[in-house]
Every structure is written in C-alpha cells, then in structure tokens.
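Engineer: Before anything else, here's the structure in question.
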Amino acid sequence: MEILMTVSKFASICTMGANASALEKEIGPEQFPVNEHYFGLVNFGNTCYCNSVLQALYFCRPFREKVLAYKSQPRKKESLLTCLADLFHSIATQKKKVGVIPPKKFITRLRKENELFDNYMQQDAHEFLNYLLNTIADILQEERKQEKQNGRLPNGNIDNENNNSTPDPTWVHEIFQGTLTNETRCLTCETISSKDEDFLDLSVDVEQNTSITHCLRGFSNTETLCSEYKYYCEECRSKQEAHKRMKVKKLPMILALHLKRFKYMDQLHRYTKLSYRVVFPLELRLFNTSGDATNPDRMYDLVAVVVHCGSGPNRGHYIAIVKSHDFWLLFDDDIVEKIDAQAIEEFYGLTSDISKNSESGYILFYQSRD
C-alpha cells in the first residue's frame with residue numbers, strides 16, 4: 001500500500017511539473033510578468049471552495065498588497081490572517097515562476113477556528129469568503145484595540161478616542177466595503193426615510209438569460225409595502241402603504257458580487273442549483289446608485305471569478321478564473337492553465353434545465369479603475 005501511495009504521489013508531482021512547464025512555455029519568457037508567480041494549491045479533501053477563493057483574492061491586487069504588508073510587520077500570534085499572510089508570501093517569493101503549493105497551515109487553522117469547515121465535505125465558497133473577510137477585519141480591529149489599551153498608537157502618538165466609539169475601519173473595509181441606502185417613501189405623506197447599511201459583498205438573485213446588470217437592477221426594484229406588511233410612518237404616526245427600494249450609496253474599491261444560484265425547492269426538500277445563463281461583462285458600471293452617491297460613475301474591470309461546477313451546493317467542484325496583467329488564467333486546485341478571454345463565456349451558465357451540471361460564475365470580483 002505504501003509503495004502504491006508513493007508511486008501515486010510521484011506521478012501526481014510529475015503531472016504538476018509538466019503542467020507548470022507547459023504554462024511557462026505558453027506564456028513565454030518575454031511576456032511573463034515581472035515579479036509574478038502562478039502557483040496552484042493542493043486540495044486537502046474537498047477544499048476547492050477554499051482554494052478557488054484564495055486564488056481570486058490573491059489576484060485582487062489591493063488585497064494581496066495589504067496581506068503581504070501585514071506579513072512584514074512584527075510577528076503576531078498565529079491566526080487565520082498570519083496563516084494567509086504566510087501563504088501569500090510563500091507564493092510571492094518563490095524562485096520558480098509556476099508550480100504548486102500546499103496551503104496546509106491555512107487549512108489546519110481554518111478547521112481549528114470554525115467547525116463549519118472542520119470536515120472533509122464540500123462547503124460553500126461564498127460562506128467561506130464572507131467568513132474570511134469578516135474574520136480578518138475582526139483580527140485587525142482587535143489588534144488595534146490592544147495597541148490602544150495604553151493610550152498609545154504604534155507610532156507613539158497618544159490616542160484620545162473614546163473606548164466605546166465605533167471601531168475604526170480596517171483595510172478590509174477600505175477595499176471591499178460599500179454602503180447601501182434603504183429608502184422608504186410613505187404613499188400618504190410622501191415622506192422619505194432612509195437607512196444606511198454597509199456590505200462587504202452583494203448577493204443578487206439570478207434569472208434565466210439575463211446579465212449581471214439586469215440582476216443588479218432587480219436588486220434595486222421598488223417594492224410596495226401593503227396589507228399586513230404596511231410601513232409605520234413616523235410622520236403619519238400610523239401604518240401606511242409605502243414604496244421601498246435599495247440603492248448603492250457608496251461603491252467599494254473591489255465589488256464582490258455573489259450570484260444566488262442555490263435555491264431551496266419545497267417539492268424536492270433540498271437545495272438545487274439555478275444554472276441560469278447570466279452574462280457578466282469584462283467592464284461594469286452600476287446604475288442603481290442613490291442621488292447622494294459619493295462615486296456614482298465608477299468603472300469596474302472584472303479581475304476574478306469563482307466558478308461552481310456541478311448541480312448542487314453539496315456536490316460539485318469550485319475553480320477560479322483570474323486576470324493577471326493582460327491575460328486570463330484558470331486555477332483548478334493544483335492545475336493552472338492560460339485561457340482566452342472568450343473562454344469566459346463558457347462560465348455564464350446554461351439556457352436549458354436548471355438542474356443540469358454546469359460550470360457557472362458564482363462570485364464575481366470587479367476592481368475599480370480609480
């Protein structure tokens with residue numbers, strides 16, 4: 001058995017090496033970006049949900065730069081962030097241009113910190129992304145809180161802030177956080193009330209044969225509150241019919257869009273996948289911004305896509321496609337391949353049966369040009 005395992009592992013390593021060599025040749029020495037590395041990640045038992053998100057985040061350049069900068073700071077106690085920083089640093093400082101890295105330390109820490117991921121079952125890539133970003137933000141805020149305990153910041157300046165004040169935004173917020181405004185207009189007195197809500201990613205409903213722009217417009221459709229759902233108007237001091245809609249007040253540097261492809265079917269008593277064809281362009285401008293939006297004309301470029309392959313949330317596979325400089329790459333765990341930009345259309349979804357196996361965009365990462 002041990003001999004068979006060794007032979008199998010050796011064959012796997014040879015295959016990885018061949019793939020890496022082929023990729024390097026395909027890109028060519030003159031076209032290969034300076035100081036860039038393309039490394040696949042070893043799958044430790046259904047960890048493709050994690051690998052695909054990590055690859056997408058690595059090629060969100062502002063995020064990568066902040067994680068690498070964190071690595072250069074004085075050593076902190078081990079956390080999910082230190083493990084992520086070690087992984088990114090390991091990729092960025094490799095002598096080889098292409099290859100494979102085992103993210104074992106990160107996976108071990110992830111399973112230790114959250115029982116949801118402490119198994120060998122397939123997990124949801126969006127849940128992992130959400131958990132990772134919020135955990136990193138919590139770690140950074142806790143570290144800043146510790147630095148403030150003596151009333152001094154790392155640069156030696158005295159901190160006079162109230163300890164009960166809202167935590168300072170972290171670089172996670174600076175990169176991914178946007179703001180929604182929930183507007184409600186009373187149909188009796190026409191008074192408009194609004195409430196702001198921050199987000200790190202937007203989850204949008206999907207429909208057949210549409211585009212991400214259409215999905216975002218649907219996200220901001222006007223909803224009528226009536227019957228038992230009437231709105232309590234402070235001006236009228238009674239429940240009234242009202243119009244409610246959600247608009248984007250502040251657009252983030254990197255816009256992460258989650259396509260809600262998994263829906264619970266009562267007749268099946270389980271979740272199934274909506275493999276609908278949803279076109280996502282290489283360039284994007286949002287039109288559902290509020291009147292007082294701080295940056296309504298922001299243009300975005302697609303930089304990464306986490307793709308779900310399969311027919312349901314608990315089975316299937318995740319891969320990532322990313323833009324690096326002027327070309328696109330596909331990361332499938334330890335395999336890395338160069339693909340044409342036109343090949344992205346293959347990941348829009350299907351025009352036929354919703355329950356069929358499909359390779360369809362699940363999380364889109366758009367980076368602002370400014």
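Think of each number as a place in line: the chain as shown, counted from 1.
Each Cβ is built from the backbone N, Cα and C atoms, and glycine gets one as well.
Pulled these features from Swiss-Prot for this protein:
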type     : residues                       : note
ACT_SITE : Cys48                          : active site, nucleophile
ACT_SITE : His317                         : active site, proton acceptor
BINDING  : Cys186, Cys189, Cys233, Cys236 : Zn(2+) binding site
DOMAIN   : 39-369                         : domain 'USP'
MUTAGEN  : Cys48 to Ala                   : Abolishes catalytic activity. Retains the ability to protect against HTT/huntingtin-induced polyglutamine expansion-dependent toxicity
MUTAGEN  : Cys48 to Ser                   : Abolishes catalytic activity. Reduced deubiquitination of Notch. Retains the ability to protect against HTT/huntingtin-induced polyglutamine expansion-dependent toxicity
MUTAGEN  : Glu190 to Lys                  : Impaired binding to WDR48
MUTAGEN  : Phe219 to Ala                  : Loss of activity
MUTAGEN  : Tyr264 to Ala                  : Strong reduction of activity
MUTAGEN  : Val279 to Asp                  : Impaired binding to WDR20; when associated with A-287. Impaired binding to DMWD; when associated with A-287. Does not promote relocation to the plasma membrane in presence of WDR20; when associated with A-287
MUTAGEN  : Phe287 to Ala                  : Impaired binding to WDR20; when associated with A-279. Impaired binding to DMWD; when associated with A-279. Does not promote relocation to the plasma membrane in presence of WDR20; when associated with A-279
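Can you tell me where each of these features sits in this structure?
Structural biologist: Mapped onto three states, the DSSP output places Cys48 (mutagenesis position) in helix.
DSSP gives His317 (active site, proton acceptor) a strand state.
Cys236 (Zn(2+) binding site) falls within neither a helix nor a strand when secondary structure is assigned with DSSP, and so counts as coil.
The Cβ of Cys48 (mutagenesis position) has 25 neighbouring Cβ atoms from other residues within 10 Å, across all protein chains displayed.
All chains included, 8 other C-beta atoms sit within 10 angstroms of the C-beta of Glu190 (mutagenesis position).
Listed in sequence order, the residues of the same chain lying 6 or more apart from Phe219 (mutagenesis position) and placing their CB within less than 8 Å of its CB are Leu202, Val204, Asp205, Met246, Asn288.
In the three-state DSSP reading, Tyr264 (mutagenesis position) counts as strand. The number of other CB atoms found within 10 A of the CB of Tyr264 (mutagenesis position), across every protein chain shown, is 9.
Classification of Val279 (mutagenesis position) by DSSP places it within a strand. Sequence-distant contacts (6 or more apart, same chain, Cβ under 8 Å) of Val279 (mutagenesis position) comprise Thr210, Ser211, Ile212, Tyr348.
Secondary structure at Phe287 (mutagenesis position), taken from DSSP and collapsed to helix, strand or coil, is coil.
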Engineer: Considering every residue in the domain 'USP' (39-369), what is the mean pLDDT value?
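Structural biologist: Overall, the domain 'USP' (39-369) comes to a mean pLDDT of 91.
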Engineer: Among the binding-site residues Cys189, Cys233, point out the residue whose Cβ has the most other Cβ atoms within 10 Å, with all shown protein chains included in the count.
Structural biologist: Cys233
Engineer: Based on Cα coordinates, which of the following recorded positions are within 10 Å of His317 (active site, proton acceptor): Cys48, Cys186, Cys189, Glu190, Tyr264, Phe287?
Structural biologist: Cys48
Engineer: Just the number: how many Å between the Cα atoms of Tyr264 (mutagenesis position) and Cys186 (Zn(2+) binding site)?
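Structural biologist: Here the two Cα atoms lie 33 Å apart.
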